[in-house]
Amino acid sequence: MFKFALTLTLCLAGSLSLAQHNPHWWGNRNTIVHLFEWKWSDIAQECESFLGPRGFAGVQVSPVNENIISAGRPWWERYQPISYKLTTRSGNEEEFGDMVRRCNDVGVRIYVDVLLNHMSGDFDGVAVGTAGTEAEPRKKSFPGVPYTAQDFHPTCEITDWNDRFQVQQCELVGLKDLDQSSDWVRSKLIEFLDHLIELGVAGFRVDAAKHMASEDLEYIYSSLSNLNIDHGFPHNSRPFIFQEVIDHGHETVSRDEYKELGAVTEFRFSEEIGNAFRGNNALKWLQSWGTGWGFLPSGQALTFVDNHDNQRDAGAVLNYKSPKQYKMATAFHLAYPYGISRVMSSFAFDDHDTPPPQDAQERIISPEFDEDGACVNGWICEHRWRQIYAMVGFKNAVRDTEITGWWDNGDNQISFCRGNKGFLAINNNQYDLSQDLNTCLPTGTYCDVISGSLIDGSCTGKSVTVNENGYGYIHIGSDDFDGVLALHVDAKV
């Protein structure tokens, strides 16, 4: 009897972890966008007016729980919880629930960035949160939950990142470290996540997962409710989990400890794609991209060119400030069939702490758009760049096809097909790419969705005529505005 019960428990745990890798996308949609620091009302409108019509699959939203108020309102104050009340500068619980419903109604899922590792860092005296809740972080007193000192690990600093105890039980940059093995802490975290599930979210990005023991997270995840069928989720659907685990290789706490619980952020993807498109590694080597580079298996990897943290760091990672290379890297990211793709939507920043666009009263302001739909008032909105949203459409059009017809010039010019549905060419050399290449597409004329669109039967940008053998003449000049060209069957004239 014991053996049968143990086997049943292991089978259930395995099926739950497998289910937590499913992002619950509509139809052929398969790209998430991180609308970093957007207000809930603005996200709802964006789902209805842009993301849904353009085929985006989901939105990662900023933390929803009450946070500390820090001088100047830096973005990172959102990562210092005071309570689990759903009131932030992005809006209140009613506005959040309205956003989730409206986005689900147009096929755009919502994934919440959640903070299970810690509460706020030290604050002199009494801290007041965005919902008006008082706390004394220095005393580990958070009555809005409530948490007291006994709910936290003993105070210590991470000085050795190769020491598992320090990484998982000491304070990450001074943030008060919760004890996830505590029944009370577990119950409050599960209650918080279940409330979000009740409101209709599809899953969670788990911040600082590396700093929590995988067995504690497994208990929390397995205790969560199924997704809310009133929001279009099938019966018995499990929340999609993707976990922030920074692992550059040879880490004491490894990404592999978390990959069976849900997807894991593949930070090496971000670093290596930046290296390649900055010219530090020839694009020809990208033919074996993915597991061939030592990355996680595709279904366990959350992939991105940059995220809200590493876009602010020096190094290989690309961001919006290098637009030509960034758009090429993003095009490759969305064209190559590896990983669960997320694109970034940023606001402009001059330093690490720059707050989101705000008014004189420190209220987040709504994005404004020019006649082309681009953001103009401090929001970057990379997801509204034609070269990026067009590749979201490309990714949808070629879903479930494989790489064929790889070509390269032995250096930084590459092309490949996605079955007989799509074709991508990139020129990252300082000389032109001008060549007849195999597009693998049926005979006809196709619009390049990078330089323009198919409108009323005509291309507003470049076009390529494909002959009966699948070949077309491809030209990407070294000084062209964009170093990439993309064709797919849904952009055939």
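Placement of Cβ uses the backbone N, Cα and C atoms for every residue, glycine included.
Although substitutions are noted, the structure shown does not include any of them.
As the structure is a computational prediction, the values presented were derived from the model and not from experiment.
A C-beta separation below 8 Å, combined with a sequence spacing of at least six in one chain, links Phe50 (variant position) to Gly373, Arg384. Under natural variants, Swiss-Prot gives Phe50 to Leu with this note: In strain: Isolate SIM2.
For Asn117, Gln168, Asp177, His211, the entry in Swiss-Prot reads Ca(2+) binding site. Counting only same-chain residues six or more apart in sequence, the Cβ atoms lying under 8 angstroms from the Cβ of Asn117 (Ca(2+) binding site) belong to Leu172, Leu175, Asp177, Leu178, Gln180, Asp207, Ala208, Ala209, His211, Met212. According to DSSP, Asn117 (Ca(2+) binding site) sits in a coil region rather than a helix or strand.
In the shown protein chains, 25 other C-beta atoms lie within 10 A of the C-beta of Arg205 (chloride binding site). Residues or ranges marked as chloride binding site by Swiss-Prot: Arg205, Asn307, Arg342.
Following the DSSP three-state reduction, the secondary structure of Asp207 (active site, nucleophile) is coil. Taken from Swiss-Prot, the feature active site, nucleophile covers Asp207, and the record attributes it to similarity to another entry.
Note: Glu244 (active site, proton donor) has non-local neighbours Arg205, Val206, Asp207, Ala208, Ala209, Lys210, Thr265, i.e. same-chain residues 6+ apart with C-beta under 8 A of its own C-beta. Here Swiss-Prot flags Glu244 as active site, proton donor, drawing on similarity to another entry.
Annotation of the natural variant Lys324 to Arg in Swiss-Prot: In strain: Isolate SIM2. Using a 10 Å Cβ-Cβ cutoff, Lys324 (variant position) registers 15 neighbours.
The CA atom of Arg342 (chloride binding site) is located 19 Å away from the CA atom of Lys324 (variant position). In this structure, Asp177 (Ca(2+) binding site) is part of a beta strand by DSSP. For Gln168 (Ca(2+) binding site), applying a Cβ distance below 8 Å and a minimum sequence separation of six or more within one chain yields Lys210, His211, Met212, Ala213, Val253.
Cα of Lys324 (variant position) to Cα of Asn307 (chloride binding site): a span of 18 Å.
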